[in-house]
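Here Swiss-Prot flags 142-430 as domain 'AB hydrolase-1', drawing on sequence analysis. Among the sequence features in Swiss-Prot, the mutagenesis site TRP170 to Arg is noted as follows: Loss of function. SER230 to Ala appears in Swiss-Prot as a published mutagenesis result, with the remark: Abolishes catalytic activity. The annotation active site, nucleophile is assigned in Swiss-Prot to SER230. Looking at Swiss-Prot, you'll find the mutagenesis ASP392 to Ala noted as follows: Abolishes catalytic activity. According to Swiss-Prot, the active site, charge relay system annotation covers ASP392, HIS424. Per Swiss-Prot, mutagenesis HIS424 to Ala is noted as: Abolishes catalytic activity. According to Swiss-Prot, the mutagenesis experiment ASP429 to Ala carries this note: No effect.
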Amino acid sequence: MFKSTLNSIIRRPLKGFQLLRGADSSNTRPQSPRASARDVTEKQILRTPSAPTAIPLREIIYRVPSLFPRPLEDSVKDFRDFIKNEDAFQTELLKTLPFYPTPSESKTARLIRTVVDDEGNYINEFCIRPRKTSVPEADLKHLVFIHGYGAGLGFFIKNFEDIPLLDNEWCIHAIDLPGYGFSSRPKFPFEYPRDNIHSVQDWFHERIHTWFSKRNLLNRPEKNIVMAHSLGSYLMALYLQKYKESPSFKKLILCSPAGVSYRDFNNTASEVEKWKPPPWWYVKLWDRNISPFTLVRNFRQLGSKITSGWSYRRFKHILNGDPEQSKRFEALHRYAYAIFNKRGSGEYLLSFALKCGGEPRLSLEQQLFDGKKSDILKNSNCDWLWLYGDDDWMDVNGGLRVSRFLKEKLKQKSNVIIVPHSGHHLYLDNYKFFNNILTKEMQKI
């Protein structure tokens with residue numbers, strides 16, 4: 001049983017603990033001021049990326065001290081602090097920003113909980129506003145951040161810090177998806193394969209739409225941009241389908257989107273041969289929602305130490321510089337531990353949306369961007385931007401095909417950009433370029 005549980009830590013995640021070879025994990029190349037984002041034409045065919053592959057169990061055991069670097073005493077303290085006040089882990093991270101909780105000269109920010117269903121469940125939001133707006137409230141523009149699988153709004157900390165509010169006309173909203181982060185975590189009402197994916201999607205979409213409505217973002221949808229990452233991109237593309245007659249935003253930016261297309265080997269035997277299906281027990285764990293988060297919750301005092309197997313490699317090389325950045329790294333690790341340790345809920349969407357190994361059960365290309373279904377989004381009047389890291393394991397070729405479909409069949413604006421020196425978490429790996437892209441998109445609204 002322990003062997004099976006430990007092996008669940010190496011399932012091929014969208015964002016989970018990457019004790020993996022070839023994954024977007026530890027040492028992303030440093031940013032270069034001379035590098036530039038790259039537009040990709042729809043005629044280009046790029047290397048088909050491979051999903052992360054697992055390290056053998058024996059190697060994991062041998063490398064335990066280096067794989068989980070959090071000191072034991074710190075891990076125990078994190079557990080005790082979580083029991084005492086789990087909400088403090090979020091505020092501790094956000095307090096590393098220069099405008100929270102005390103406003104700066106130009107920005108103010110606050111945490112907001114918006115009730116989104118009859119059971120009293122809420123969506124957690126971090127809202128950044130200009131201290132003095134230059135336009136009437138109704139004319140403010142809005143940028144909404146939506147995270148991916150297993151993540152939370154705190155992972156956008158480097159974007160919050162640097163993205164300008166452009167003439168004090170913009171508000172930034174970062175939300176935790178229903179059942180994620182510090183949003184309420186009700187018992188997930190679905191079970192795979194008993195329930196179908198469309199019911200699960202509706203559960204998310206209706207609550208997200210209620211949040212848009214209650215936050216008065218539906219009054220002027222032409223002033224809204226949504227930036228969604230990974231599995232959040234998958235959800236928000238399908239959200240457009242559900243509310244196509246009354247869209248909630250003008251532009252959708254899909255950051256390393258999950259579930260766009262099925263695996264494409266470019267018809268080469270070598271690529272087909274390299275890909276091996278996961279073993280049957282691996283698939284069973286995936287379908288039963290046995291994840292690294294299960295380990296974090298069940299191992300109690302060791303949960304933060306287990307979390308460090310992902311967080312130290314993901315964040316440390318980016319944030320660990322001067323003392324202030326080291327303080328932020330510590331807060332970011334503890335934040336990651338807290339959201340991984342909270343009750344499982346929204347994360348169980350994963351087994352409905354994706355097969356073990358990252359293949360979509362129903363791809364966006366099949367559901368939305370098929371020639372036989374060209375009328376699904378034709379009235380959405382939404383602009384699209386597809387962002388991929390140059391070392392991303394999400395397949396840019398699917399984004400290229402879909403972008404071409406949007407432009408040629410639906411006559412909608414769509415573009416694909418590859419961000420240099422970044423992987424799946426490009427919003428963090430190369431946040432300067434990423435923030436610059438978002439700022440340029442904001443200027444177009």
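Placement of Cβ uses the backbone N, Cα and C atoms for every residue, glycine included.
Taking Cα separation as the measure, SER230 (mutagenesis position) is nearest to HIS424 of the mutagenesis positions TRP170, ASP392, HIS424, ASP429. Annotation note: TRP170 (mutagenesis position) sits in a strand segment as assigned by DSSP.
Each residue contributes its Cα atom, and for ASP392 (mutagenesis position) and HIS424 (mutagenesis position) those atoms are 5 Å apart. Residues near TRP170 (mutagenesis position) in space but far in sequence (CB under 8 A, at least 6 apart, same chain), listed by position: PRO130, LEU140, LYS141, HIS142, LEU143, PRO164, MET442. Neighbour density around each Cβ, counted as other Cβ atoms within 10 Å, peaks among the mutagenesis positions ASP392, ASP429 at ASP429. Summary for the mutagenesis positions SER230, HIS424: the Cβ-based neighbour count within 10 Å is maximal at HIS424. As a whole-number mean, the pLDDT of the domain 'AB hydrolase-1' (142-430) in this prediction is 90.
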